[in-house]
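Colleague: Just passing along the structure, written as structure tokens.
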Amino acid sequence: MSCPEQIVQLMHMHLDGDILPKDEHVLNEHLETCEKCRKHFYEMEKSIALVRSTSHVEAPADFTANVMAKLPKEKKRASVKRWFRTHPVIAAAAVFIILMGGGFFNSWHNDHNFSVSKQPNLVVHNHTVTVPEGETVKGDVTVKNGKLIIKGKIDGDVTVVNGEKYMASAGQVTGQIEEINQLFDWTWYKMKSAGKSVLDAFNPNGEE
């Protein structure tokens with residue numbers, strides 16, 4: 001078409017319903033004298049009428065479901081990989097719990113050896129550990145698979161793992177007392193110990 005660009009713009013304005021009366025008059029005069037523009041305008045009107053006539057057509061209710069059913073099934077491994085990529089923190093925590101929980105489970109069932117912390121004024125006989133009356137034991141005391149009898153003073157925490165604790169009337173503990181006789185308690189204790197070791201490694205001088 002060699003007609004002015006303005007005429008094409010007026011066609012679009014007319015089809016959009018935005019044309020002014022004076023501009024519509026200009027367009028009509030041109031269409032009466034220009035066969036090419038008149039044919040082009042007629043084709044545009046037919047196209048718009050066709051689109052409007054099909055605007056009420058809707059896809060069947062089950063169209064989406066049918067299309068999805070015909071698509072290739074995603075491999076289960078791929079969906080698992082996608083879940084791990086979108087939930088990295090949860091995945092890491094789950095793996096940590098599985099690995100650490102399994103290790104703690106084996107440790108709990110296989111470790112039956114008696115052990116005790118190494119303070120010099122603890123009295124150890126067979127599997128019995130005694131804090132003598134009048135003695136003050138400095139630091140945390142841990143007894144595994146044995147018995148702890150407290151007659152004196154412990155200046156720290158007490159942890160008895162899979163054992164027994166007796167405190168005489170004169171016995172004293174300045175810190176916390178924890179008795180661990182269940183697998184869950186053991187797991188929690190080991191996790192706390194590991195966390196404490198990490199903190200100590202980053203803060204060797206005990207600074208806050």
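Note: Cβ is positioned from N, Cα and C throughout, glycine not excepted.
Heads up, this one's the original sequence, none of the swaps are in it.
Below are the features listed in Swiss-Prot for this protein:
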| type | residues | note |
| --- | --- | --- |
| BINDING | Cys3, His30, Cys34, Cys37 | Zn(2+) binding site |
| MUTAGEN | Ala91 to Leu | No effect |
| MUTAGEN | Ser117 to Phe | No longer requires PrsW for degradation |
| MUTAGEN | Val129 to Met | No longer requires PrsW for degradation |
| MUTAGEN | Gly146 to Ser | No longer requires PrsW for degradation |
| MUTAGEN | Ser169 to Gln | Wild-type; retains anti-sigma-W activity, degraded by PrsW |
Colleague: How many Å separate the Cα atoms of Ser169 (mutagenesis position) and His30 (Zn(2+) binding site)?
Modeller: 115
Colleague: Quick one, of the mutagenesis positions Ser117, Ser169, which Cβ has the fewest other Cβ within 10 Å?
Modeller: Ser169
Colleague: Tell me the Cβ contacts of His30 (Zn(2+) binding site) under 8 Å, same chain only and six or more apart in sequence, or just say none.
Modeller: Cys3, Ile7, Cys37
Colleague: Would you mind sorting out which of Cys34, Ser117, Val129 (the recorded positions) have a C-alpha within 10 A of the one on Gly146 (mutagenesis position)?
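Modeller: The recorded positions close to Gly146 (mutagenesis position) (Cα within 10 Å), listed in sequence order, are Val129.
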Colleague: Would you kindly give the Cα-Cα distance separating Ser117 (mutagenesis position) and Cys34 (Zn(2+) binding site), rounded to the nearest Å?
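Modeller: Each residue's Cα considered, Cys34 (Zn(2+) binding site) and Ser117 (mutagenesis position) end up 107 Å apart.
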Colleague: Where Ser117 (mutagenesis position) and Val129 (mutagenesis position) are concerned, what is their Cα separation in Å, rounded?
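Modeller: About 10 Å separate the Cα atoms of these two residues.
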